[in-house]
Amino acid sequence: MAMSNMTYNNVFDHAYEMLKENIRYDDIRDTDDLHDAIHMAADNAVPHYYADIFSVMASEGIDLEFEDSGLMPDTKDVIRILQARIYEQLTIDLWEDAEDLLNEYLEEVEEYEEDEE
């Protein structure tokens with residue numbers, strides 16, 4: 001039986017790359033438009049398999065406690081609670097990097113537009 005080696009950093013890296021792609025694909029040019037892209041990336045990166053969920057929660061980079069207790073789902077299903085916690089941490093961490101990713105994209109767009117002139 002193979003053990004899951006998924007860490008929070010693996011999940012975050014995947015979400016980060018998805019956010020980067022979302023910014024480019026949706027041609028996001030304003031921080032006000034980042035909300036949907038961040039939540040889409042976080043939602044897609046949250047693991048679904050029990051072993052992966054427990055592995056992520058056991059890894060460094062994520063606390064057990066919710067930052068906003070209002071986000072804790074009203075359920076006794078431990079898996080859903082852990083997934084919600086991973087999702088919350090991903091959105092927090094992605095927001096920290098989102099502006100840098102957006103600025104990087106805007107610089108690329110500006111260079112491309114200057115080259116076309």
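Think of each number as a place in line: the chain as shown, counted from 1.
Positions of Cβ are set from backbone N, Cα and C atoms, glycine also.
The structure displayed is predicted, hence computed values, not measured ones.
Quoted from Swiss-Prot, the note attached to the mutagenesis of Phe54 to Asp states: Partial loss of inhibition of the host exclusion defense system BREX; when associated with E-58. Around Phe54 (mutagenesis position), a 10 Å sphere centred on its CB holds 16 further CB atoms from the protein chains shown.
Within the same chain, no residue at least 6 positions away from Ala58 (mutagenesis position) has a Cβ under 8 Å from its Cβ. Record note (Swiss-Prot) on the mutagenesis of Ala58 to Glu: Partial loss of inhibition of the host exclusion defense system BREX; when associated with D-54.
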